[in-house]
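The Ca(2+) 2 binding site annotation in Swiss-Prot covers Asp161, Asn163, Asp165, Lys167, Glu172 and is backed by sequence analysis. The domain 'EF-hand 1' feature in Swiss-Prot is assigned to 31-66. Residues or ranges marked as domain 'EF-hand 3' in Swiss-Prot: 104-139. For 148-183, the entry in Swiss-Prot reads domain 'EF-hand 4'. Here the residue is the original one, while Swiss-Prot reports the published mutagenesis Gly2 to Ala with the comment Cytoplasmic and nucleoplasmic distribution and loss of function. What Swiss-Prot says about the mutagenesis result for Cys3 to Ser is this: Endoplasmic reticulum distribution and loss of function. Experimental mutagenesis is annotated in Swiss-Prot for Ser201 to Asp, with the remark: Increased interaction with CIPK23. One mutagenesis experiment named in Swiss-Prot is Ser201 to Ala, and its note says Loss of phosphorylation.
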Amino acid sequence: MGCFHSKAAKEFRGHEDPVKLASETAFSVSEVEALFELFKSISSSVVDDGLINKEEFQLALFKSRKRENIFANRIFDMFDVKRKGVIDFGDFVRSLNVFHPNASLEDKIDFTFRLYDMDCTGYIERQEVKQMLIALLCESEMKLADETIEIILDKTFEDADVNQDGKIDKLEWSDFVNKNPSLLKIMTLPYLRDITTTFPSFVFHSEVDEIAT
C-alpha cells in the first residue's frame, strides 16, 4: 500500500484524497480515480490551473464556450459549493454523487428543487419553471408553441401547488416528484452525457484494487 500512497500523493497533490472522497460518496475508489482524469481534462481545457471555471464547464457540457444557457449556469452554480466562481476536485466529485444510481431519492429531490429555485427563495415559482423548461427544450432541440408551454405550466402548478399560493414549496415538490418520478430523468444528466461517457463504466484500473489482488 506504501507504493500506492506514495504515487497517489504525488498524482493528487493539491487535491482531496480519492480514498477519502470514495468513503464520503457512492463512488468507488476506481470511479473517483476516473473522475480525476476527467476533472484534469476539463480543468485544463482553457486555463490549466487545477480548477474548473464556468467557461470550461460550459465547454465540457456543450462543446461551446460562447453559448449562454440557464441550465448550464445553474448546474455550475450548484457545483460551485464554495461560491468562488470555480469548482475544485472535491466539490466536483461530491456534486456528481447526487447523480449516482445509488444516491438517495431524497438527495435527488433536494437537488432538483434547488435547481429550479433559481432565486434561492425556498420556493419554485412559475417563471423559474418556465425559464428552465425553455432552456431544456432548447438543449434537446425541441420546439413548443408558447401556448403549449403555458398549458404545461398550468398543469404543473395545478398538480404541485397544493395550497394554491402560486409557488411550490419543498414539501409540495417532494410529493409531486414522488407521484411523477419521471421528473427525475434530469438526474441522469443527459446534458452531461459527453462528460460521463468519456470513461465508460469507469474502466480505469485502480491501483488500490491492484494492490489488493
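Yeah, the Cβs are placed from backbone N, Cα and C, and that goes for glycine too.
For all the noted positions, this structure keeps the original residue and models no substitution.
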Sort the residues of the domain 'EF-hand 3' (104-139) into helix, strand and coil with DSSP and give the three counts.
26 helix, 2 strand, 8 coil
Summarise the model confidence on the domain 'EF-hand 4' (148-183) as a single mean pLDDT, whole number.
95
